Structure formats: C-alpha cells, structure tokens
Amino acid sequence: MQYEDKNGVNEPSRRRLLKGIGALALAGSCPVAHAQKTQSAPGTLSPVARNEKQPFYGEHQAGILTPQQAAMMLVAFDVLASDKADLERLFRLLTQRFAFLTQGGAAPETPNPRLPPLDSGILGGYIAPDNLTITLSVGHSLFDERFGLAPQMPKKLQKMTRFPNDSLDAALCHGDVLLQICANTQDTVIHALRDIIKHTPDLLSVRWKREGFISDHAARSKGKETPINLLGFKDGTANPDSQNDKLMQKVVWVTADQQEPAWTIGGSYQAVRLIQFRVEFWDRTPLKEQQTIFGRDKQTGAPLGMQHEHDVPDYASDPEGKGIALDSHIRLANPRTAESESSLMLRRGYSYSLGVTNSGQLDMGLLFVCYQHDLEKGFLTVQKRLNGEALEEYVKPIGGGYFFALPGVKDANDYLGSALLRV
C-alpha cells in the first residue's frame, strides 16, 4: 500500500503539543519535578538525541563512515523481483523509504480503520530520525541470470567460502541484498525494518537477521571511545581515521583507477561475519593468557609493554615476540609492514546476545562488519593471516557473507543502484 510522505522533519501534532504543555503545567506545580524538568528519564535519550539525523543524499551511503550508533541490525534478503524492471522498482522504493525514515516526520494516519494501519505505531505519532542510517549492499547472487547484471558485477565480489575454523550455518549465510540498519535506539531500528518489509511484500523475503549493540557511552562518544566486545577487549582500536578523507579514498571507497565497473565508484566492499564466542571457556582463562592472545592490556587497550591504547607497537624491535607474541591477534591482523598497508580496512562491529545454544551455552559474540576498497586485499588477506591464531579456540564463525555497498544517492531524482541498472 502506497502513501505520500514528506522527507523533512514535521513538528508533532497540535494534540501532542497540548498534551506536552499540560504535562509541564503539572510538573511546575511540584517543586521536585520543576527542579528536574531538564533531565531525561533514566534509560531514555534527550529530545536532541532523538532528533539527530545523518544526511541521506551524497556521494556515499551513510552508515559506513558514520560514528557507530548504539543499536544495529543486519538483515539479509532474497529478492523476489521477476525482472530488471521489478528490481528497479525495489531500489526506488527502498530509496524512498530510507529517505523518509532517516529524516523523520509525522507517522501517516490510516484513513480507513477497516484497513491495516499505514505504520506499525511503535514510535508513536512522530517518527524521530534518531540518528538512523540504513545502508544497502548487494550480494554475489544478485548478479546471476535473473536480471542480466553478470557483466556489471564488482570484480572482487564473490560468494563467502569456509575458512578452516568456520562452522557455517547455511541459514545464516549470503543474501541477494543486505541492510545494515543503525540508530541510537533499538526501537527505531525495529521500526525501520518493519516499515521496509511492509512496503516490499512482493519484492523481498527475509533470509536471516541478527541484532547488535555497543555501549551507550561508546556510541555517544561519536567514535572517540573504542567499543568493548563481549570478551572484554576494546574492538577497533587500530581502525584508520574515518575523518581523514584522503585516507578513506585509499582504504574504503572504490575509485576510478581500480578497473572496476564504472557504477561501483563511491561504493565499498563489505565483509560480514557472525562470530560466536565461547564466553564461559574464556571467562575461566587466566588474564595473562587472554592478554597474550590479543596482544593488548585488557583494561587500557594498550599494546603489551606500552602505556596507551593508541600507542603503535614496534614489532621490528621485538622480532622474537617476547613482548607481543608472534601469533597474537593484533600482530597477525596488522604486522605493520609496508606490505600490510594495502590490507587496511574499516571495522564497524557490534556485539550480539541471543540466549542459549542447544548445548546450553550462552549464545553471544560479534557481528563483524568491515569495509574496504578491495575485498581480496582487505578482509581476505587479513583473515588468511589470522588462520590458526590462538584466539580460534574461543571463537567460531557461523555465518555472514560478502557484499558490495552501493554508492550514495545524489539527490531526490536519483535512487540507490541507479548507475548499475541504467547500464
């Protein structure tokens, strides 16, 4: 069911404003309430935070360089479109929904109560932008024979295959398209997903879904504080500076000199890995061994033998690995050689917690997400270096896939994937 919406943020309705004025009047009659009226209730965001928004139009999609929000969801879909025209309809529709949801506005009213409501209603009558980003990526399978797109497939895009330590569940792998939905709060993420599914019943079918989180204080630091994963270590310390445009052109974005299809310029290769942690086993492992495995101090995040989280380890002066073990995670992931400079990538991972496994173990771990201009030089090269690392005893990749994050939407007349479908 279609309806018209506005991309700009609308003010709450008159009724809601009057209700708010009435509540303030009651609060003013109570000295304690009056003294605390500028504070947000525990566990809630301030009105300013709820109205934070990221720009939707631009050369690149939001949600890649955007400082990590507190809540995240990965949703892979199978595309039900029957031909290229249907696929264009899907991408245009997704663009319209993303534009509205990320900028906020009044929830649509349902003209006929005998019909299903036009909105789920879980955010109330006003849909605050809440720092929402929705990033659309396409998988290897979208370039099969259905839509005639095979000649336009990104050169390095491929189906994810098993690494030695993987225990992949087919139900948690791959997808024609992937949505990365992030916001300040989980309810905004869920609302966005339900809106998208409601508008695409004949075009998309959910393949798998996982929800993630980082701490509120890490999210509110706008990238200045490194999130801590569920093994208790800082996750993403060695990330390249996402505010350095020149560096991001080198590390994250596909550029014109890469001999890729022209439509891919401004996009990025995305690797997704759903990694289960053996947290009970980890929690019984001595601290010294944990730190040796990672190569970092658990509390400060500093490389072993150093003082601060962002101190750069000097492996050349420690060739035998007496300070930082040769098979430590940080040393294998980034040996800091001239050759390893080409395998830099931007990580954007989140923790997850799902309950218990069939064996009665806690089901929690990491939703690993990274972006790079070249999948083979980036994630695949790094993962090959990590094969056999000591950390493998405590982690088990169970799903994910490789995708290509589409370039951004130029303006209101453009749509996601337009350059791909116009070829």
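Here the Cβ of each residue, glycine as well, is placed from N, Cα and C on the backbone.
Using a 10 Å radius centred on the Cβ of GLN68 (mutagenesis position) and all shown protein chains, the other Cβ atoms total 24. In three-state terms derived from DSSP, GLN68 (mutagenesis position) belongs to neither a helical nor a strand segment and is classed as coil. For the mutagenesis of GLN68 to Trp, Swiss-Prot gives this note: Loss of deferrochelatase activity. The structure shown keeps the original residue.
Record note (Swiss-Prot), mutagenesis GLY223 to Phe: Loss of deferrochelatase activity. The unchanged residue is displayed. The Cβ of GLY223 (mutagenesis position) has PRO67, GLN68, SER242 as same-chain neighbours under 8 Å, each 6 or more residues away in sequence. In the three-state DSSP scheme, GLY223 (mutagenesis position) is classed as coil.
Among the mutagenesis entries in Swiss-Prot is PRO227 to Phe, noted as: Loss of deferrochelatase activity.
One entry in Swiss-Prot concerns the mutagenesis experiment ASP235 to Asn. Its note says: No effect on deferrochelatase activity. No effect on peroxidase activity on guaiacol, but loss of peroxidase activity on catechol. Still binds heme. Secondary structure at ASP235 (mutagenesis position), as computed by DSSP, is coil. Sequence-distant neighbours of ASP235 (mutagenesis position) (same chain, 6+ residues apart, CB-CB distance under 8 A): THR226, PRO227, ILE228, ASN229, ARG347, GLY349, LEU366.
Annotation of the published mutagenesis ASP235 to Ala in Swiss-Prot: Large decrease in deferrochelatase activity and peroxidase activity on guaiacol and catechol. Still binds heme; the original residue is retained in the structure shown.
The heme b binding site annotation in Swiss-Prot covers GLY236, THR237, ALA238, HIS329, ASN334, PRO335, ARG336, ARG347 and is backed by experimental evidence. Proximity of ARG336 (heme b binding site) to non-local residues of its own chain (separation of 6 or more, Cβ distance below 8 Å) is seen for VAL312, PRO313, TYR315, given in sequence order. In the three-state DSSP reading, ARG336 (heme b binding site) counts as coil.
Among the sequence features in Swiss-Prot, the mutagenesis site HIS329 to Ala is noted as follows: Loss of deferrochelatase activity. Great decrease in peroxidase activity on guaiacol, and loss of peroxidase activity on catechol. Still binds heme. Less than 8 angstroms from the CB of HIS329 (mutagenesis position) sit ILE293, PHE294, GLY295, LEU386, GLU389, ALA390, LEU391, each of them six or more residues away in the same chain.
Record note (Swiss-Prot) on the mutagenesis of ARG347 to Glu: Loss of deferrochelatase activity. Great decrease in peroxidase activity on guaiacol, and loss of peroxidase activity on catechol. Still binds heme. When Cβ atoms from all protein chains are considered, those within 10 Å of ARG347 (mutagenesis position) total 20, not counting its own.
Per Swiss-Prot, mutagenesis GLY349 to Leu is noted as: Loss of deferrochelatase activity. Great decrease in peroxidase activity on guaiacol and catechol. Still binds heme.
Residue density at SER351 (mutagenesis position): 20 other Cβ atoms are found within 10 A of its Cβ, drawing on all protein chains shown. What Swiss-Prot says about the mutagenesis result for SER351 to Gln is this: Large decrease in deferrochelatase activity.
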For HIS329 (mutagenesis position), the three-state class that DSSP assigns: helix
Pairwise Cα distance for SER351 (mutagenesis position)/ALA238 (heme b binding site) [Å, integer]: 18
